[in-house]
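Quick notes on the structure that follows.
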Amino acid sequence: MSHASRRRWRRATTSAATAALLCGALLTFPSAPAAAQVRLGSGSYTTVLPPGASGPSDHTGAPVAPKVTADFTQPVVTNDWWSSLIFQRYPGNPYGENLYAHPLSFKAQAHGLEVGYPDTPELVADGLKYQYTHSPDFVLGIHGLNAPAAKVAGYSDWTVTADLSDGTRQLRTTIGQGLPFVYADVSGGPIRVEFTAPPTVWRRSGNAVGVTVNGHHYALFAPSGTTWSESDTVFTADVGGSGYASVALLPSPDDFDRYAPYAYSFVTSTTLTYDYDPASATLTSTYRVTTEAREGTAQGTLLALYPHQWKETTTALTDLSYASPRGPMRVVEGDRFTTELTTHGILPSLPTVDSADHQRLRALIDAELHASDPWKGASDTYWTGKALGRLAQLVPIADSIGYTAGRDALLDLLKNKMEDWLTADGPGDNAQFYYDDQWDTLIGFPASFGSNTELNDHDFHYGYFITAAATIARYDRSWISEERWGPMVTTVLRDANNPDRDDERFPWLRSFSPYAGHGWASGHAGFASGNNQESSSEAMHFAASAALLGSLIGDEELRDLGVYLHTTQASAMRRYWQNADGDAFPAGYSHDVVGMVWSDGGDHRIWWDGTPEELYGINYLPITAGSLYLGHDPEHAAAMHQSLVTRLGRQPQVWRDIHWAHQALSDPDAALAAFEAQWQSYEPESGSSKAHTYQWLSTLAEFGTVDTSVTADTPHYAVFRDGDRRTYVAFNPTGQPLTVTFSDGTTLTVPPGQLATG
């Protein structure tokens, strides 16, 4: 059974305990399309589900609709930390799974919202997984509430408002990542807090109570003029016909008075904005909260930051902190905080060095180009995507060695396949995209890995299509024009990560969780452990492809989206998948790397019964020039490679090319030597080719490792160092000559559409 088959099987069996685009302006997407096909330039998609195909479904295969309230008006979000509230994966569970917002965790139930603080890790599965499991300290509800289901009433960038109603009583709670508060609006009865153990009350201040339960400290705040009635494990506050309350998680009882001023400053919205400044090679991200004072005049709140945020923030930190599966969270005070990251460039390809054997490169390109099936039997969005990516990487190599006929033949292959997929030709079309206006998503058929039924992995799949489109655009700008294939390409891109908040066809950043700093793969998050992300590198591949495409078509919004995603995820990936700072994994966890990040922890396993090489490699592939982030710290890259070798007791034998490419980011000479000894006998990983691996290794053997101490005033550059010698590379996506200035004073003049090296 192939690794794909194993991956598909485990995903399928693991259970849980138009707006048409481009042409300069958006058109109104009809709520009930008059025709099955919606044309965008030369391309089209269908609004009718292909015969025999399935859209979003529950675990039994029955179609499901988003679980939202009657007053919900936003695009439907999937692939987030709270998605099990909106996507009912299991027919017997209308309330959703555990929700890990950090520092708090939650689970909706008929009588209210469970609230807990998972601050103690446990090791499970023979120590392969660490997890901070949700265990409720109390249920926040209304006296007599018996809601048949939980629904989503609204959301913002990292919060969600959950609705529990039974026709007489209604509880709406707003919860969010980094929020130590729970905000509740109630009607139909008294607010009710039922603890899971008798609490210790250490503070009574009329409408506010401080308690400790299960070793965790909370402050309960009801409206002024009300009091809390206490009866063993049940506390109630009569707020009349309707009212509000908040609950705060306190680091210690001594912090009661630091949280009380914000008890009635209810968070109503959260917003992430980012600004990329090429001149300074800086990405500035600002996280804002909007609050409403239910009493008093207080504004802002207290926010707990993940390590990738507080270690890069320019905002003053307090001395308050919490535990989380990502490491210690630090607290800021106010209505916003800002992070700053250095951008280290995204290249479309590496240069080919003169020392490489160009005749061998040509022969290896021909082996791919003239294979009996260059697509290797691919038919669905994932495997077709990987084949597109493999062939796309060969185009600039062929061009760099003067093999123009090979380059053009490869481009023809890419164009024909892309045009087939980007055109919906009716019921018999075996390669097309379908827009689901109920779920606000674009699904490619044939689908795979639950990209249709579970809305999994859209950025993983579609990133390959965007790479192919960017490669074509690099050599044929007319192909990507608004009159031809550009509108359909950018529609595919925007399904996965839409930067335009006014484009109601798709949610903003479906495949990226801005507070978490990375994406979530599962559309429904229907797991007791929350959501998960396995292949961080395929998410990074999408980001790189978006940045390159945006630059090539002159769309700064898409370019900056790609830069934001790539830079932010690189910061999170090294910390949460590879524990680069040493404080993400808990004490006693014996592994150097996890194959998957879960909402509740990390797992040294993957979705199929793979080898150690695959566990490490699924977070490296596909290897492209956008993968240089894996070598931003060559010592850390070397440690990761040695970690795998130590575990194996030998050099990698599976996906050897992926691991040679990764090894080359710290020891390119050794990686090239290994390739030279085995290049005629090894089997390439399905998304890789011998030509690309050889070119990658030979270039890095000459250039050295990535040098992040030097930046440039363009999104598309890299600097390498071999001893005292630096090599500078830049790409010019425009139609005019471009002078790139590096931070050490070096300049490169780059011809239109070309790479330059100095």
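Glycine residues also receive a Cβ, built from the backbone N, Cα and C atoms like all the rest.
So, quick note: what you're seeing has the original residues, none of the substitutions.
Listed features, source Swiss-Prot:
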ACT_SITE  D457  active site
ACT_SITE  E534  active site
ACT_SITE  E538  active site
BINDING   Y382, K386, D457, H461, N532, E534, E538  (1,3-beta-D-glucosyl)n binding site
MUTAGEN   N456 to A  Decreases enzyme activity
MUTAGEN   D457 to E  Decreases enzyme activity
MUTAGEN   D457 to A  Loss of enzyme activity
MUTAGEN   F460 to Y  Increases enzyme activity on laminarin and insoluble 1,3-beta-glucan, but not 1,3;1,4-mixed linkage glucan
MUTAGEN   F460 to A  Severely decreases enzyme activity
MUTAGEN   Y462 to A  Increases activity on insoluble 1,3-beta-glucan
MUTAGEN   W479 to A  Decreases enzyme activity on laminarin but not 1,3;1,4-mixed linkage glucan
MUTAGEN   E534 to A  Severely decreases enzyme activity
MUTAGEN   S536 to A  Increases enzyme activity on laminarin but not 1,3;1,4-mixed linkage glucan
MUTAGEN   S537 to A  Increases enzyme activity on laminarin but not 1,3;1,4-mixed linkage glucan
In sequence order, the recorded positions (Y382, N532, E538) whose C-alpha falls within 10 A of F460 (mutagenesis position): Y382, E538
Number of Cβ atoms other than its own within 10 Å, given for W479 (mutagenesis position): 19
Max CA-CA distance, Å, over listed (1,3-beta-D-glucosyl)n-binding residues Y382, K386, D457, H461, N532, E534, E538: 22
Candidate mutagenesis positions N456, D457, Y462, W479, S536, pick with smallest Cα gap to K386 ((1,3-beta-D-glucosyl)n binding site): Y462
Residue pair E534 (mutagenesis position), D457 (mutagenesis position) - Cα distance, angstrom, rounded: 10
Residue pair S537 (mutagenesis position), Y462 (mutagenesis position) - Cα distance, angstrom, rounded: 13
Cα proximity to S536 (mutagenesis position), best match among recorded positions Y382, N456, D457, Y462: D457
Rounded inter-Cα distance in Å - H461 ((1,3-beta-D-glucosyl)n binding site), E538 (active site): 8
Rounded to the nearest Å - Cα separation of N456 (mutagenesis position) and N532 ((1,3-beta-D-glucosyl)n binding site): 10
All-chain count of other Cβ atoms within 10 Å of N456 (mutagenesis position): 24
Number of Cβ atoms other than its own within 10 Å, given for K386 ((1,3-beta-D-glucosyl)n binding site): 24
Alpha-carbon distance [W479 (mutagenesis position); Y382 ((1,3-beta-D-glucosyl)n binding site)] in Å: 23
Shortest C-alpha distance to W479 (mutagenesis position) - which of the recorded positions D457, Y462, N532, E538: Y462
Count of other CB atoms lying within 10 Å of the CB belonging to E534 (mutagenesis position): 27
Cα-Cα distance linking E538 (active site) and D457 (mutagenesis position), given in Å to the nearest integer: 9
Distance, Y462 (mutagenesis position) to E538 (active site) (CA atoms, angstrom): 10
Same-chain residues at least 6 apart in sequence whose Cβ lies under 8 Å from Y462 (mutagenesis position): T381, G385, G444, V492, L493, D495, A496, F542
Cβ neighbours within the same chain of N532 ((1,3-beta-D-glucosyl)n binding site) - under 8 Å, at least six residues apart: W520, A521, S522, M596, V597, W598, S599, D603
